[in-house]
Amino acid sequence: MKLRKAWLLVLLLALTQLLAAASAGDAHEDTSDTENATEEEEEEDDDDLEVKEENGVWVLNDGNFDNFVADKDTVLLEFYAPWCGHCKQFAPEYEKIASTLKDNDPPIAVAKIDATSASMLASKFDVSGYPTIKILKKGQAVDYDGSRTQEEIVAKVREVSQPDWTPPPEVTLSLTKDNFDDVVNNADIILVEFYAPWCGHCKKLAPEYEKAAKELSKRSPPIPLAKVDATEQTDLAKRFDVSGYPTLKIFRKGRPFDYNGPREKYGIVDYMIEQSGPPSKEILTLKQVQEFLKDGDDVVIIGLFQGDGDPAYLQYQDAANNLREDYKFHHTFSPEIAKFLKVSLGKLVLTHPEKFQSKYEPRFHVMDVQGSTEASAIKDYVVKHALPLVGHRKTSNDAKRYSKRPLVVVYYSVDFSFDYRAATQFWRNKVLEVAKDFPEYTFAIADEEDYATEVKDLGLSESGEDVNAAILDESGKKFAMEPEEFDSDTLREFVTAFKKGKLKPVIKSQPVPKNNKGPVKVVVGKTFDAIVMDPKKDVLIEFYAPWCGHCKQLEPIYTSLGKKYKGQKDLVIAKMDATANDITNDQYKVEGFPTIYFAPSGDKKNPIKFEGGNRDLEHLSKFIDEHATKRSRTKEEL
């Protein structure tokens, strides 16, 4: 018995030792795994810090950039994207440049940066396109905007690398209260930017603005560009109603006009060249007027004056400058033309081509214009009478002529050529009979093929009718007339029903999701009002397209954003496929993808568009926090 107990004790001791050894082994393995993981992380960090060379070009990133450039006087940088076709095409040339500059005395480093992964550097150097080339001189970036040829780039780099090289003075003029009036009043035309030093949009505009200034300074005569620090020159900012940054204004001999052009070099240059020309063209012969009326396709605007020194003519020119992007203005000093138009000199005449005239509206709209007439009054008169009672809506004039709502559109085969004009006018005349009784609405005819997508979205492409009609209202909603034989009576009933609020809108929509509990709410056409326009909640809405590369890149970031704010009951992070669903409020304009708006609770008609800044978690979070009307803590803050 004692012997058996002894054996049991021996076995227990042996088992205990085995378990201890196994545990130690596991611990050793765990430690090894941890050490291996740490070593792998350190290797990855080392990879980021190590500067590699590919075909003579140094490869830089956010991690190794500062150390690499710290001791170098001059470095040539190329910011590229792996998918960029121009970058791929430029690569062999860039390698030749690297080889040439490597043999320079002293050698000049040539480097490239993948701007899609080195986001900090891309942001620091304001990279907005690919490839972007910059020359780093003693740590300061010098923009290169010449051709992408070895000869020109090498020459510029060598020029900048010289010990006595200094940046050229800015071409953009700096204005203060002391010199503003002298400069602006004496310029036939000048573009002035009111900026704030801390403004991100201003910083982004600055290099493009300077490049445009350089380009326009070469013209004969030159077109000057200037800038005003509105935070310092507060009196000037107040004088010209500057309420945001940057604000750009065109001045003609001291008279201010809004700048509505692009904000990059070539866009600014083209816009200012166009603006520098006369806003109104002189008509010299009666034949020109007759051709406008016979063959024209838009409103005919003619000012008739005593001469180019007539004060009324100068006021007309001011009005024309305000509207020159939307209308073609003409003027004449010819008594013969005045007689043909049955007016005296000192008048503004608006008329429409013969095909758009009708018995329900005057042939000519005439306004007295004197030296005391305000340019704004002329402008208002032109806008008021620019459309005929029933005009021709086309894709080329839609944005400028038919943006006003409600808009009644009648779709059929519209063709004003000789063979088909009678048929086109037959249906247009039926529309005219209704339009005359609803002056508060805009009426137009439109070719059904030009607007095939719109007709399809209205559910009318398979109507079986030759003529269809719809109404587009102020909120972005669309109403389709039930398919039936078209005549004036059916159109009148349709418009009357709309006026009384008895019509239901047509909404293009994907199916409503059955399960919509994810971190990012899916919005479709039928749920836009319920989710985005919910007056009790703040909503961040992304409008995307399934084929859009930038949208695909944003998707994981946007999902992370949704998870971050998931616990906030008064905030919704949402997305909508804008190619498959109607946006039922026209305040949410989408001109590209992705487009992001913040719709604040209680103020849904004034959404705030996300502009500038990177579409990353940090910047999107900051955007939300800045505009949130009801703030609660996120998961990260708890």
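Here the Cβ of each residue, glycine as well, is placed from N, Cα and C on the backbone.
Original residues only.
Predicted, not measured: the structure shown is a model, and the values here were computed from it.
The domain 'Thioredoxin 1' feature in Swiss-Prot is assigned to 21-162.
According to Swiss-Prot, the domain 'Thioredoxin 2' annotation covers 162-294. Model confidence over the domain 'Thioredoxin 2' (162-294) is summarised by a mean pLDDT of 94.
Residues or ranges marked as domain 'Thioredoxin 3' by Swiss-Prot on the basis of sequence analysis: 498-629.
In the shown protein chains, 20 other C-beta atoms lie within 10 A of the C-beta of Cys87 (mutagenesis position). While the structure shown retains the original residue, Swiss-Prot records the mutagenesis experiment Cys87 to Ala with this note: Substrate-trapping mutant.
All protein chains included, Cys551 (mutagenesis position) registers 21 other Cβ atoms within 10 Å of its own Cβ. Cys551 to Ala appears in Swiss-Prot as a mutagenesis experiment; the accompanying note says: Substrate-trapping mutant.
Between the C-alpha atoms of Cys551 (mutagenesis position) and Cys87 (mutagenesis position), the distance comes to 22 Å.
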